Amino acid sequence: MSAFNTTLPSLDYDDDTLREHLQGADIPTLLLTVAHLTGDLQILKPNWKPSIAMGVARSGMDLETEAQVREFCLQRLIDFRDSGQPAPGRPTSDQLHILGTWLMGPVIEPYLPLIAEEAVTAEEDLRAPRWHKDHVASGRDFKVVIIGAGESGMIAALRFKQAGVPFVIYEKGNDVGGTWRENTYPGCRVDINSFWYSFSFARGIWDDCFAPAPQVFAYMQAVAREHGLYEHIRFNTEVSDAHWDESTQRWQLLYRDSEGQTQVDSNVVVFAVGQLNRPMIPAIPGIETFKGPMFHSAQWDHDVDWSGKRVGVIGTGASATQFIPQLAQTAAELKVFARTTNWLLPTPDLHEKISDSCKWLLAHVPHYSLWYRVAMAMPQSVGFLEDVMVDVGYPPTELAVSARNDRLRQDISAWMEPQFADRPDLREVLIPDSPVGGKRIVRDNGTWISTLKRDNVSMIRQPIEVITPKGICCVDGTEHEFDLIVYGTGFHASKFLMPINVTGRDGVALHDVWKGDDARAYLGMTVPQFPNMFCMYGPNTGLVVYSTVIQFSEMTASYIVDAVRLLLEGGHQSMEVKTPVFESYNQRVDEGNALRAWGFSKVNSWYKNSKGRVTQNFPFTAVEFWQRTHSVEPTDYQLG
């Protein structure tokens, strides 16, 4: 990522240049762009309608028809250029309806108000607060503390800055970026297309379809610089305690930095500490006896050279499927220990670069970047939630939870099966015995299975009994000797806000309320007995089959900033979610999760806590979360 698209370009290029670069255009994006620029929505012919498969819009045309469409669009762009017309603004609601239903059909209609916030020009930010502290409570002393400067902390900070609310961020690391600063393992990259895994107000120019971690980290740094966030951040500062002081109606926070411990107070505290940042290393007997290097993928030791070494990897989650192919290229021997396996989501462009022509179109054709993002946002916002819904009359099993789920299973299996043609033994190992969506689906372009087919790679499904000084011993008595062991075993995802000690009214400890790993919150944000406390990316806000964490973070930040508006505008000191509201919401979430593949299946996954309750996932649609978080309902809260 080298810059931002921040201005609307002019189409000041000759015919040959346009023709050359249109050869690299995405057909659905090109048609949407030309229809918007010219105002002629009739060009969106039914026979040019794209196909939607697994959350992606593709042209679905043969090469001859694609060539005809490119030539047609070229002539329309030439006419637009020669007419001297200025580019229109963002699409109207009527235009968005026509363009959206052409792309997606009627399924998109409920989502259009949400999509409208994504369908903006590069200069616009429709989610910015429409109020300012100077206008609602100019003389009031008021401060917000945000804990964490990852993507969610950054968007919360920007919204408070836009609203004129004083704030400070305490970040335990030495820079912004959160997980993208911390995770440096080989092969680390996003599993959402780069243009969709980005803020709605900061349209980046990316080098890869699915950006490697260094690009995402650079993007986060660029956003922080562009919006003046660095000056509000205290780095290398770790908050250890947060206590609600009833007498002052403020939070008392204790943090440690290079100068020791300091106590500060704030009216509101926002926890933006993430979920996937505390590595989980299983308690395997003998773990301390291994004589070689041993580390978790999130704490990669770059001083260790695995070339020519015998390497053992425990776990096959999303991170492991990224770093294992890197290790396999030069390791002498690589053995992968896996309890369960993942369904793979076919993603041909997973490791592809953005073409020069695509970059040119994004930079030089008005609104092409808008529609390039929206053509992803529409199918991704809908996702395939319906494909993982349990149909109790089907009936659901560990193979499939509905007819739609079974079709998805068959589609993915049809993509995987040919890769096993020369290794039928791997089929028995790699085809999951759980429904699609039962655990996290992993993107792949064929690399994963081809890696496991290498002569120097093998997968071990025998349970591990003990780690020895020489390696790993399984329950069948086989000892596998290694020079290096890497854990790809995920994180303590269910232990929200750990290890920070948080106490609310009457000294109630939050982690006691949550019983360690059974976190619950209203809208994933707020909890009774903990006034003026909000979480970003909190309990049951995880997304696994649609949308992105960044889109949900933007929604969450909008809600939290609106809550602060309510406090300031009404002259209130505190707001605390009512217990019946909290309980009703969480009951519905639990019931919803029970009727999703991840709640029905018995397969082990990080979506669930130690008791089997789903603490991670939001089981409903993206548009429902948007509707619930668009503004605060005052009657949900006890205001004091």
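Backbone N, Cα and C define each Cβ position, glycine as well.
Keep in mind the model shows the original residues, not the substituted ones.
Residues or ranges marked as FAD binding site in Swiss-Prot (evidence: similarity to another entry): Ser152, Glu171, Trp180, Asp191, Ile192, Tyr197, Val239, Gln275. One mutagenesis experiment catalogued in Swiss-Prot, Trp300 to Ala or Tyr, is accompanied by this note: Impaired folding. Experimental mutagenesis is annotated in Swiss-Prot for Lys439 to Pro, with the remark: 20-fold decrease in catalytic activity. Where Swiss-Prot documents Lys439 to Ala or Phe as a mutagenesis experiment, the accompanying text is: 100-fold decrease in catalytic efficiency with NADPH. 4-fold higher efficiency with NADH. Quoting Swiss-Prot on the mutagenesis of Arg440 to Ala: No activity. Retains high affinity toward NADPH. Quoted from Swiss-Prot, the note on mutagenesis experiment Gly490 to Ala is: Retains activity, but shows impaired binding properties of NADPH.
Structural mapping of features recorded in Swiss-Prot.
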residue : record               : Cβ within 10 Å
Ser152  : FAD binding site     : 28
Glu171  : FAD binding site     : 25
Trp180  : FAD binding site     : 25
Asp191  : FAD binding site     : 17
Tyr197  : FAD binding site     : 23
Val239  : FAD binding site     : 23
Gln275  : FAD binding site     : 24
Lys439  : mutagenesis position : 24
Arg440  : mutagenesis position : 20
Gly490  : mutagenesis position : 23
Would you mind reading off the Cα separation of Lys439 (mutagenesis position) from Gly490 (mutagenesis position), to the nearest angstrom?
13
About how far apart, in whole Å, are the alpha carbons (Cα) of Arg440 (mutagenesis position) and Asp191 (FAD binding site)?
11
Looking only at Cβ atoms, how many others are within 10 Å of the one on Trp300 (mutagenesis position)?
18
Return one of helix, strand or coil for Arg440 (mutagenesis position), based on DSSP.
coil
May I ask which of the binding-site residues Trp180, Tyr197, Val239 is closest to Trp300 (mutagenesis position) if we compare their C-alpha atoms?
Trp180
In whole Å, note down how far the CA of Gly490 (mutagenesis position) lies from the CA of Ser152 (FAD binding site).
20
Going by DSSP, give the three-state secondary structure for Trp180 (FAD binding site).
helix
Alpha-carbon distance [Gly490 (mutagenesis position); Gln275 (FAD binding site)] in Å:
11
Just to confirm: which same-chain residues, 6+ apart in sequence, have a Cβ under 8 Å from the Cβ of Ile192 (FAD binding site)?
Phe210, Gln380, Thr548
Express the distance between the Cα positions of Val239 (FAD binding site) and Gly490 (mutagenesis position) as a whole number of Å.
24
Roughly how many Å lie between the Cα atoms of Asp191 (FAD binding site) and Gly490 (mutagenesis position), rounded to a whole value?
16
Which of the three DSSP-derived classes (helix, strand, coil) applies to Ser152 (FAD binding site)?
helix
Specify the secondary structure state of Ile192 (FAD binding site) as given by DSSP, simplified to three classes.
coil
Cα separation, Trp180 (FAD binding site) to Gly490 (mutagenesis position) (Å, whole number):
15
